[in-house]
Structures are given as structure tokens and as C-alpha cells.
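Enquirer: Here you go, one structure.
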Amino acid sequence: MPFTLGQRWISDTESELGLGTVVAVDARTVTLLFPSTGENRLYARSDSPVTRVMFNPGDTITSHDGWQMQVEEVKEENGLLTYIGTRLDTEESGVALREVFLDSKLVFSKPQDRLFAGQIDRMDRFALRYRARKYSSEQFRMPYSGLRGQRTSLIPHQLNIAHDVGRRHAPRVLLADEVGLGKTIEAGMILHQQLLSGAAERVLIIVPETLQHQWLVEMLRRFNLRFALFDDERYAEAQHDAYNPFDTEQLVICSLDFARRSKQRLEHLCEAEWDLLVVDEAHHLVWSEDAPSREYQAIEQLAEHVPGVLLLTATPEQLGMESHFARLRLLDPNRFHDFAQFVEEQKNYRPVADAVAMLLAGNKLSNDELNMLGEMIGEQDIEPLLQAANSDSEDAQSARQELVSMLMDRHGTSRVLFRNTRNGVKGFPKRELHTIKLPLPTQYQTAIKVSGIMGARKSAEDRARDMLYPERIYQEFEGDNATWWNFDPRVEWLMGYLTSHRSQKVLVICAKAATALQLEQVLREREGIRAAVFHEGMSIIERDRAAAWFAEEDTGAQVLLCSEIGSEGRNFQFASHMVMFDLPFNPDLLEQRIGRLDRIGQAHDIQIHVPYLEKTAQSVLVRWYHEGLDAFEHTCPTGRTIYDSVYNDLINYLASPDQTEGFDDLIKNCREQHEALKAQLEQGRDRLLEIHSNGGEKAQALAESIEEQDDDTNLIAFAMNLFDIIGINQDDRGDNMIVLTPSDHMLVPDFPGLSEDGITITFDREVALAREDAQFITWEHPLIRNGLDLILSGDTGSSTISLLKNKALPVGTLLVELIYVVEAQAPKQLQLNRFLPPTPVRMLLDKNGNNLAAQVEFETFNRQLNAVNRHTGSKLVNAVQQDVHAILQLGEAQIEKSARALIDAARNEADEKLSAELSRLEALRAVNPNIRDDELTAIESNRQQVMESLDQAGWRLDALRLIVVTHQ
């Protein structure tokens, strides 16, 4: 290898040293100085791992003074190169730059530069890079992108709402599904889609204080969204880091009370430039035209500043039409400004609902009915569709569905309000109550008597709360170490029940963490019952482990003991037996408890066991819940309303459970009120809205498509390959679960999403739903997305060399495999990836420029190739450099046609889809005032920007592989 003083070389093994200069040569060794690091390296002349750096006409090079030059000619004299070309800063031509004056910090980023500089990657990295490009491009084009990554069951009505709302610009909607139908999941799905597509980057979630941790857990566990919880302490800390404390985080959860308590804090929230605001339990925002509540005004102020708003609420009609109007007014104050007008409009929707019912019934339509439909829809060319709907042809059903969609688009609040009911959604189990009346122990009787004397000045509410938990009254007098469990008959009953139902998974819920911990100790020590504990004092990871142990079929815990707060946000529908060791104070909490098991997807009827002590507040409450509200065996949408109306009477009965006079009348009145309200709700059901929210066959097809995608094995093969190359250890634990841990030889020292202790993953949705400690891996999971970013944002796998053993071709035949990427640069919120994600175009060229890619499929070809070590590869590249340059020029000439075809197709698709959406909404605007002006403006602006960005789309070489034919 001829070395000359002043020549520039690069190390094959330490490319981070930059450009080296030959500073000493003798008979056997050569010394290189690497100026960018100041280090020297001594190599053997005969076989040194270094590559000569030679640039070619067309390349851009940088001098050590920092100016750049486009090379036009290369001269060699006495082994040293001089580059002649035009300076890019002064446009001076004929400038000469000797190689000794090249910038030593030179980084080879183009694939061809890396290849010629000896920076040759392993063959498997090249294959991974191509697959990453291919799969990444395919995922963006999926119609349900953003809906597959969440750890949830594929429930059609939820997917329908999320698919519709998640793709809108700054959606402003009211999610009002009945309890247990998954409003939180729907909101999470919408957030996930908006964040993934770039439509939103900053999100604020405002919830009641008791639900903060539930939301935190749900967002992290189900959607891999890591929110920051802001309370007084966190807010004060963040004030040191930024003028506006909320600018320190992109995703924030806070309580409604926290938001409204301070004027300055509310101002900071309003100024924080959120893209989406989510408000849970929005039915608690009290409003009247004369006196809106402070809470309502706070949310109203925020809703004026935030483009997208999701309000989650209980049954809209539950608190009356005025309250319902108030929530719609938050979403669009221009549209919903007059309550009287709103009431009148609602009455006018009845004929539309009747028309939809008529179409769905499938009966022949009379001429009058056809005319009425034509008038309602108001489109000039509707006649053929009406005729098709009334025919006996195969198209009749789809024509009727299209007419239903058109009616729903044009009338009512279906664009801003989504509502599903249990009547309209199948798949819910029955609930069976088993009450167990137990005697009140003398120890408790004495403690209660003493407490009554000593606590005479306590309020009725405080006495009522005390009376619900006699074990705590006993401990107040006997001390925290008092062994109440030795005589409490509920403990004896629980042990007997568990030992006689060893094969059943049982969820036990009690109000306090201390009770759960004491019960675990008793069950373990007395009966050897395996019980996991779940309470608010545990970290999320500890709770995950407890939940996972409970979920294990054979060796897992038989019982999970949960505290009230600790169980928030967790669902255990693989269990169907529940024991309420005590009772919660209000019907909302009771429904929340039962909701841990009563979910869509529950395979068995739910058995609810309530052991209660006679002559205590528990005996009062169990009767009121069951006989007054029917709240154990059915969901109770009327519960809160009735609870508020009889609160004072109920508190008095709970505070003095021995005073039963008039209690039967109270229960009777509550039951009558419950039945009347329930009938009123049923009568007021908006069938039109339910049909729209449910999604019908379209939603079912969406769920089936995602289920099909779940079975795709490409992801598993790709992920394992990715983990291998990044350097992540994989340990198969069986049951479709794998443990990933960092190795000592990682591609990056700290891979995002992989902790030092490792993580458990699964590719199986069912396993992920049963095992909360296992992360559900999809194309949308941060682990895969971070892996794709790591590979594609750098130069991993961008240049390699392989040998093809093929005796049908002459030895030394060259092939060059080129991977071009066609892409457009644009702000993320334009969501350009819908039309033109970075798309790979593969070419396989011989020396004559023949493209063999169509005949030779990538994976088949890849299996026929053999790797070459870097040192040998560098020698081969140097030997054929001119030939490779010639083939690259042939590739550049050919790529334009393929790239232009992709760009034109993307332009046509974008123009067609965005123009159609704009035309549709403009037509609807004439008949449905729920189409917002700003939505139309945004779509028009988005269309223009998308088209401009696609006009500027281009292509670049992303990776190349040199293939040399051999017969050995």
C-alpha cells in the first residue's frame, strides 16, 4: 500500500477520529496524525486498517478554514491529490485545494462517501435499515394508524369514535357513553392518534382530584403516554425553571380544584398553548344563564384558549337539558348561544330519527317517504341513491346505510356529541348480589357506644363515616395494634369462602389500605391463602407486579386485596368474583368498584358478595343501594342525583343505624324516584345519536382489520432483529412473554424505554390485557418507534458490501443495490405521512444500468449473499471505485421517473381526499350549523400547505450495497 507524507486516510475501525494525515513512513510502519483529536496511530504498512480518502467530481468538500468547494477536477502529483473547483461562498471558480488542507473533522454522511471511505457496515444492518424504511412507510399508510398501539380490547364502538374524532383538526366533542363503556379509553385513543400524527403536541387533562392517579395509570399503561401530575408542590417547583410552570412539560394532568383555586395559576394554564384539553366528569360543571359556577367559568376560560377540547360526561340528560346545553356551549359558544333555541331544535330532530329507523327497518318505502327523505337530505343528485335503497338489488342495504350516514351528518349534534348505551352495545355480563348478614361483635358494640358518647359534638356526616368502618372505631380506643380481625365475623366468613372456592380468582375491595394489608397477613398466616395487595402507598411498578401475580393462572395469587384509591384505573375482567369487605360512601364509588370486573369482554356473570354487620351503617347502606337504587345488580345512572336529593336523611340514618323509623319509606321513595328517572332517561334516548356513535358494520370491520394486523408476524421478526442489532438481550419466558435487558455492548448507551432492570414484553394483545407487567409491543410502541428513529436518523446500515456466490455469472461481476428515499419535508401537524411517508425505492443495477429489482426480491436475494469483513471490503471498494461511480450515475438518471410517479400519486390522493372532505363539510354547513367555521378554514389551509409541500418533495440515496460475484 503506497503511503506518502501529507496524504489523507481514515481509520476503518475508529472512524470517530476523523481524517488522518500521514506524518511518518518507514520500511515497515506508517504513522497517522488525527488533528481533530490530536491523537497518533502507528500501523503496519503491509496490512493497515485504513482507507485512502479520495473525492470525485461533483462532491462537496470543506477546507480546514471552513469554506466549501464543489469539486470539478482531481489532479494527482507524487501521490498527493489537489482538488480544483468552485467555492460555494464566493462562487470563485478554478480554486485549488490540496488534500493536506482538508477539514479533519470531515463526517461521511452520504452512503457512497461512507463506502469509499471504508466505513462499511455489517450486512445485517443494511437489511435492517431497508426493512425499517419499508415497514415504517407501510405503517403510515394504514387507514387505522394510531389505533393499534393501545393495550385495550378491540371494541367496535370505541374504535369508531376514536377513528372519527382522532383524525379531525382540533376536535371539540362531548363523549357521553354510559358508565362502563370506556370513555377514558376513547379519550386516550383520540389523544394517542393526535400525538402520533403530530396533530397535537401539548395536552392538558383536568379531572376530579380522586381520579388523577387513575388517569395517570391509564394513560401510561394503555397508551404509553407519560403524563406529569401537577399539584401545589410540583407547580411551586416548576416556577424555578420557567416563567410559566406549565411550559416545563408537554403532557399534564391536574385536578379541577387545583386549576380554579388560584387566578394566577389559571392564567398560566390559559397561556401555556395547549393543543388539546380533556375534562373528565364534566357533568359536575354547574351552569345557569344567570350564575355559572366558578368551576364552569375556569373551564370556559381554558376552552377559549385551547383549539381541541374533549369533555367526558355521564349521561347527558341525567342532569337536565340546561346542563347538557351548558357543556355543548363550552365546545362551540357561537353555535350554542341560546338555550330556548336549542330546546326547539332538539324537538325537531324527531322526524329525522323516525326516518333513520324507517331505513334501518328494511321495509319498502312509499313515495311520500321517499320525497320526505329527499327533502331532508337536500342534495340534487340523491334520486339514484333513493331508488337503489328501495330496490331488491344487492346494493339496497349499502344504499340505505349511505342515506342513514347522510341524514346523521346533516342533522342533530352528532358531530359534537357521542353517546353509546349498554342497551346498544352487546357483551355485558349479568351481576348477581349475595348479601351475608353477620352479628355485630360485643367488642364493636362497646367501641361504638363509647365513640357515641365521646363524639357527641361530631357532625352527622363524620359520625356516619365512622359508623361505616367499626374496626377503625375499635382501633381508635385500643390502639393501632388492636387485633380486630380475631373477632370480626367478616374475616371468618372471608376465610371460609376463599378456602371453599380455591379455584376462583377473587377481588376483595375495602376502603382503606391498612385494612387490605391486615387482611393479607391474616389470610396468609391462618390459611396459607396466596393474596396480593394493591393500595395507594405502592408504586405503579409494585402494583403492576401484584396485578400480574393475581393474573397468573396456576401459580398466581388467588386473591387480590385492593384499597379504594389503589384500585382506581385497574380492570380485572379475568376474575368474576368480588367481595366488598365494606361499602363505599356514595353510589359513584360503588359503581367504580363493580366496574373493576363489569367490563365489556367479561366472560362470566359477576358474583358480588357483601358480608355486612347488622345494626351498623353497613346494614343501612346495603339496603339503600340494593332496594332503593338497584345499584348492585344494574348500573345506576340515577344514583348521584338521588343521593344528592336525600343526602341529609341518609346521613342521619348512617350516623344512627339503630334509629330505623321512616327508613322503609325513604327506600320506597328512592326506588320510585329511581324508576321514574330511569323511564325518563330511556324515553329521552336519542336513537339517532346512538346509531351514529355505535358505528355499526363500519366499526365492526375496523375492529376486524386491526385484529388481522395483530396476527402479522413481520413485526415479531423485525423487532427481534432490531433488538439484536441494538444489543438488547432477549430472554424467552414462555406464555408469549420475553424479558428485554440492556447488554454491555449497546449501539447507544441508554436506549429510551429500556430501564436498567429490563422490561417484560409481549406481542399478544390478550396476554397484554391479562398481564399488566408486560408491555404490549406494536408498530406504535415507543420501543419500536425509538428503534426505528435510532436506525433511520443515523447512518447505521447505509453502506455495505457482500459476496454473491453464483457460477452462472462471471467472477468479479458487479451489482449495486441502491435504496433511495422519496420524501417531503413539512411541519408534523400537516400529517403529510398520510400521503407521502418517507418511501423507499429499491434498485439493483448491473454495470449497464439494467434494474433487476423487480426480478430479484429483496429477502430472497439477501439470503444468497455472504458477508465480507471491513478490511477486505475496503480493498475491494478501492479496486472498483470508478465502476461503482459509473453505476451510481446510471441510478441517479433512473430514479427520477420512479420518484416522480410516487410524488404525483401522493399529490392526486391528497388533492382528492382533502378537496372531498372540504366539499362535504361546505355542503353540510348549509344544513348543519355544528360544522365550525374554523374547521373549514383549517382544512382549506391544510390542503394548500400539503399541496405546496408535495410540490417540493424530493429524493435522496439512503443506503447502498456493493455486490461482487465470486465462485468460491
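Glycine is treated like the rest: Cβ placed from N, Cα and C.
For reference, Swiss-Prot lists these features for the protein:
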type: BINDING; residues: Asp177, Glu178, Val179, Gly180, Leu181, Gly182, Lys183, Thr184; note: ATP binding site
type: DOMAIN; residues: 164-334; note: domain 'Helicase ATP-binding'
type: DOMAIN; residues: 490-662; note: domain 'Helicase C-terminal'
type: MUTAGEN; residues: Lys183 to Ala; note: Loss of function. Still interacts with RNAP
Enquirer: Sort out the sequence-distant neighbours of Leu181 (ATP binding site) for me: same chain, 6+ apart, CB within less than 8 Å of its CB, listed by position.
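Expert: Same-chain residues close to Leu181 (ATP binding site) (Cβ under 8 Å, separated by 6 or more) are His157, Gln158, Asn420, Thr421, Arg422, Val425, Ile600.
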Enquirer: Measuring CB to CB from Gly180 (ATP binding site), give everything in the same chain under 8 Å that is also at least six residues away in sequence.
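Expert: Expected: Arg422, Phe428, Glu591, Gly595, Asp598, Arg599, Ile600, Thr635.
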Enquirer: Relative to the Cβ position of Glu178 (ATP binding site), how many further Cβ atoms are located within 10 Å?
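Expert: Other Cβ atoms found within 10 Å: 19.
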Enquirer: If one looks at the chain holding Thr184 (ATP binding site), which residues at least 6 apart in sequence have a CB under 8 angstroms from its CB?
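Expert: Long-range Cβ contacts: Gln214, Trp215, Glu218, Asp280, Leu312.
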Enquirer: Hey, what's the Cβ neighbour count for Asp177 (ATP binding site) at 10 Å?
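Expert: There are 26 such Cβ atoms around Asp177 (ATP binding site).
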Enquirer: Suppose the ATP site is Asp177, Glu178, Val179, Gly180, Leu181, Gly182, Lys183, Thr184. Which further residues of the same chain have a Cβ inside 8 angstroms of that site's Cβ centroid?
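Expert: Result: Glu186, Asn420.
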Enquirer: Looking at the recorded positions Val179, Gly182, Lys183, which one has the fewest other Cβ atoms within 10 Å of its own Cβ?
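Expert: Val179, out of the recorded positions Val179, Gly182, Lys183, has the fewest neighbouring Cβ atoms within 10 Å.
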Enquirer: Between 0 and 100, where does the mean pLDDT of the domain 'Helicase ATP-binding' (164-334) sit?
Expert: 88
Enquirer: Cα distance, Asp177 (ATP binding site) to Lys183 (mutagenesis position), nearest Å?
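Expert: About 6 Å separate the Cα atoms of these two residues.
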